[in-house]
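As given in Swiss-Prot:
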- T3 to A: No effect on P-TEFb binding and Tat phosphorylation; when associated with A-11 (MUTAGEN)
- S11 to A: No effect on P-TEFb binding and Tat phosphorylation; when associated with A-3 (MUTAGEN)
- T22 to A: No effect on P-TEFb binding and Tat phosphorylation; when associated with A-23 (MUTAGEN)
- S23 to A: No effect on P-TEFb binding and Tat phosphorylation; when associated with A-22 (MUTAGEN)
- C59 to A: Complete loss of P-TEFb binding and reduced Tat phosphorylation (MUTAGEN)
- T85 to A: No effect on P-TEFb binding and reduced Tat phosphorylation; when associated with A-89 and A-94 (MUTAGEN)
- T89 to A: No effect on P-TEFb binding and reduced Tat phosphorylation; when associated with A-85 and A-94 (MUTAGEN)
- S94 to A: No effect on P-TEFb binding and reduced Tat phosphorylation; when associated with A-85 and A-89 (MUTAGEN)
Amino acid sequence: METPLKAPEGSLGSYNEPSSCTSEQDAAAQGLVSPGDEILYQLYQPLEACDNKCYCKKCCYHCQMCFLNKGLGIWYERKGRRRRTPKKTKAHSSSASDKSISTRTGNSQPEKKQKKTLETALETIGGPGR
């Protein structure tokens, strides 16, 4: 013979007690709503999105979700990634390729020619003063 399983004495309680998932209207209809039960009902309410955009003190403490989001600044929603700016058009890079190498690199060769001409000019003048 098998014995039926008994629930432990410290389990969820008797079946006569209203559960936390019953609605407030059901609890009010039963007449079992006390201030403590109402607070517990509000505490165990599921976190639902709140459409209120106000950040005043009253609205920050409106519900647990508002407190987390507005009061503490914790957002569990997925943030959208920023999109990268599109690369510049091909016309810009093609204009750089039209220029010669010396103009893109800062005219390094013409500077060398200028230095050589200055050196030759100084030699023809007569060198140092003495």
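These residue numbers are counts, starting from 1, taken along the chain as shown.
Glycine is no exception: its Cβ is also placed from the backbone N, Cα and C atoms.
Where a substitution is noted, the model still shows the residue that was there originally.
DSSP assigns C59 (mutagenesis position) to a helical segment in the three-state reduction. Between the C-alpha atoms of T85 (mutagenesis position) and C59 (mutagenesis position), the distance comes to 37 Å. The Cβ of C59 (mutagenesis position) lies under 8 Å from the Cβ of N52, C66, K70, each of these being in the same chain and 6 or more residues away along the sequence. Around the Cβ of T85 (mutagenesis position), a 10 Å sphere holds 6 further Cβ atoms from the protein chains shown.
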